[in-house]
Amino acid sequence: MAHIEKQAGELQEKLIAVNRVSKTVKGGRIFSFTALTVVGDGNGRVGFGYGKAREVPAAIQKAMEKARRNMINVALNNGTLQHPVKGVHTGSRVFMQPASEGTGIIAGGAMRAVLEVAGVHNVLAKAYGSTNPINVVRATIDGLENMNSPEMVAAKRGKSVEEILGK
């Protein structure tokens, strides 16, 4: 399902889905391919790409390039999330919550690939609604983008990190 390879820049690349689509014209059908990929450095940076082309390798290459261009930073907390987060994209809803050391990535399919390349090692996650890989990936990235570190919350509220954490 998910194919992984290391690159010179130490980015992890995962191929989540390849799909054959067709366009019907007067002379018959024209087939093309779509590819969904995620790219991450395993340390809080992650991006996804969706490429379309007449051949599979070209679609994968386009998707990888788009993924590298659209990377976001995720504030992780020792290999897990800062707090429980929800992400939504069209019909897909995802819920992710931090887990203790040794739990692993408890998530399905497309969500697992995103969390692995982002550098999350311990998380409990569930996808609700549509399980279309494109929508699940977008919802997962939406949830990760909406996650705030205690430092970010403290800066927004004008308080110290200790006040936010209740220490």
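Every residue gets a Cβ built from N, Cα and C, even glycine.
Owing to the predicted nature of the structure, the values given are computational and were not obtained by experimental measurement.
Annotation source Swiss-Prot lists domain 'S5 DRBM' at 11-74. Looking only at the domain 'S5 DRBM' (11-74), the predicted model's pLDDT averages out at 95.
The Cβ neighbour count for Arg20 (variant position), using a 10 Å radius over every protein chain in view, is 10. The natural variant Arg20 to Leu is recorded by Swiss-Prot, whose note states: In strain: SPCR9; spectinomycin resistant. Not a ram mutation.
While the structure shown retains the original residue, Swiss-Prot records the natural variant Val21 to Glu with this note: In strain: SPCR7; spectinomycin resistant. Not a ram mutation. In the three-state DSSP scheme, Val21 (variant position) is classed as strand.
Quoted from Swiss-Prot, the note on natural variant Ser22 to Pro is: In strain: SPCR13 and SPCR15; spectinomycin resistant. Not a ram mutation. Neighbour list (Ser22 (variant position), Cβ cut-off 8 Å, at least 6 residues apart, same chain): Arg29, Ile30, Phe31, Ser32.
Counting only same-chain residues six or more apart in sequence, the Cβ atoms lying under 8 angstroms from the Cβ of Gly104 (variant position) belong to His121, Asn122. Quoting Swiss-Prot on the natural variant Gly104 to Arg: In strain: N-660; suppresses S12 streptomycin dependence.
When secondary structure is read from DSSP and collapsed to three states, Arg112 (variant position) falls in the helix class. In Swiss-Prot, a natural variant is listed as Arg112 to Ser, annotated with the note In strain: NEA-319; neamycin resistant.
Under natural variants, Swiss-Prot gives Arg112 to Leu with this note: In strain: N-421 and D-1023; suppresses S12 streptomycin-dependence.
There are 21 other CB atoms within 10 A of the CB of Arg112 (variant position), with all protein chains counted. Record note (Swiss-Prot), natural variant Arg112 to Gly: In strain: NEA-314; neamycin resistant. The unchanged residue is displayed.
Long-range Cβ proximity for Glu151 (variant position), meaning a same-chain Cβ under 8 A and a gap of 6 or more residues, is found for Ala75, Val161. Annotation note: Glu151 (variant position) sits in a helical segment as assigned by DSSP. The annotation that Swiss-Prot gives for the naturally occurring variant Glu151 to Ser reads: In strain: B.
Looking at Arg112 (variant position) and Val21 (variant position), their Cα atoms lie 25 Å from each other. Of all the Cβ atoms in the protein chains shown, 11 others lie within 10 Å of the Cβ of Val21 (variant position). Look at the domain 'S5 DRBM' (11-74): DSSP puts its residues at 14 helix, 39 strand, 11 coil.
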